[in-house]
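A.B. asks: Before I ask anything, let me first share the structure, which is written out below as C-alpha cells.
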Amino acid sequence: MGNSMKSTPAPAERPLPNPEGLDSDFLAVLSDYPSPDISPPIFRRGEKLRVISDEGGWWKAISLSTGRESYIPGICVARVYHGWLFEGLGRDKAEELLQLPDTKVGSFMIRESETKKGFYSLSVRHRQVKHYRIFRLPNNWYYISPRLTFQCLEDLVNHYSEVADGLCCVLTTPCLTQSTAAPAVRASSSPVTLRQKTVDWRRVSRLQEDPEGTENPLGVDESLFSYGLRESIASYLSLTSEDNTSFDRKKKSISLMYGGSKRKSSFFSSPPYFED
C-alpha cells in the first residue's frame with residue numbers, strides 16, 4: 001500500500017468559560033469591527049451579540065439586531081451578565097456606550113473599577129455620565145453610601161431602580177437595552193380634512209375693541225362650531241386682554257421660594273457618595 005497523509009483535524013471549539021458559574025447574557029461591541037478604514041464594519045459599536053463559541057481570543061457570534069454571523073476579536077467586545085454587569089471595559093468605553101443615540105437618562109451599567117481592583121463602579125447616563133464607586137465589605141456585602149449596604153449587586157440595582165437616594169437619578173434601564181428594540185411602527189392615521197375659512201383671525205382685534213360689534217364678529221359659520229366651542233373662543237379672547245400683573249407677582253414669588261430652598265438645602269448634608 002502506498003503512503004497516505006492524514007489531514008490535520010480542525011481544532012475543537014472550547015466550551016465557554018463560566019466566571020462565577022454564570023453564562024454571559026451577550027457580548028457588547030465596543031468599537032466598529034472591522035475598522036471603517038479597512039472595510040465596511042460587520043458589527044458596529046453598541047450592537048449586542050449572542051455567543052456561538054469561544055475560539056481562543058476570538059468570538060464567533062451573531063448580531064441580535066441584524067442577524068449577521070461572524071468572528072470578532074475579544075478586545076472589541078465586553079461580556080455582559082444580568083443585562084447590566086459589564087466585564088472587560090474601562091471608563092472611557094463605558095461613557096461611549098452610555099452616550100450612544102437613543103440612550104435614555106437613567107441608563108446604567110456596573111463594571112469593574114479601573115482605579116480600585118476588586119471593586120466595581122456604577123456608571124449612569126444623566127446630563128453627563130456619572131460614575132460611582134461600589135465598595136465591598138469583608139463579608140462581601142456592597143455599598144455606595146456607607147449608611148446602606150446590600151448583600152449582592154442585584155439588590156443594589158433593585159434599590160436604586162426604585163429611588164435615587166443620593167444618586168444623580170433613578171436607574172431606569174440597563175445600557176444597550178434600546179439597541180435591540182424593535183422599531184416602533186407608527187399607526188397610519190386617517191387623513192385630516194380641513195374646511196376653508198373657519199375663523200377669520202384678522203378680525204379678532206376688532207372684536208376685542210368692539211365687543212358689542214356685529215352679530216357674527218369672527219366671520220365664522222356658526223353651524224361649524226358647537227355652542228361650547230364658541231364660548232371657549234370668547235373666554236380665550238377675554239383672558240388675553242387681561243393685565244399680566246398677576247403673572248409677574250407669581251413669577252416673583254416663585255423666584256423667592258427658589259432662593260429660600262437653596263438656602264435651606266445648606267442645612268442638610270447629602271449622603272456621602274464617592275465618585276469613581
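A Cβ is built for glycine as well, from the same backbone N, Cα and C atoms used for every other residue.
From Swiss-Prot, for reference:
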- 22-82: domain 'SH3' (DOMAIN)
- 84-175: domain 'SH2' (DOMAIN)
- R111 to K: Strongly reduces interaction with ZAP70, CD3Z, SYK and LAT (MUTAGEN)
- L218 to S: Abolishes interaction with CBL. Does not affect dimerization; when associated with S-224 and S-229 (MUTAGEN)
- L224 to S: Abolishes interaction with CBL. Does not affect dimerization; when associated with S-218 and S-229 (MUTAGEN)
- L229 to S: Abolishes interaction with CBL. Does not affect dimerization; when associated with S-218 and S-224 (MUTAGEN)
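Give me the lay of the land around each of these features.
C.D. replies: Applying DSSP to the domain 'SH2' (84-175) sorts its residues as follows: 16 helix, 27 strand, 49 coil.
When other Cβ atoms within 10 Å of the Cβ of R111 (mutagenesis position) are tallied across all protein chains shown, the result is 25.
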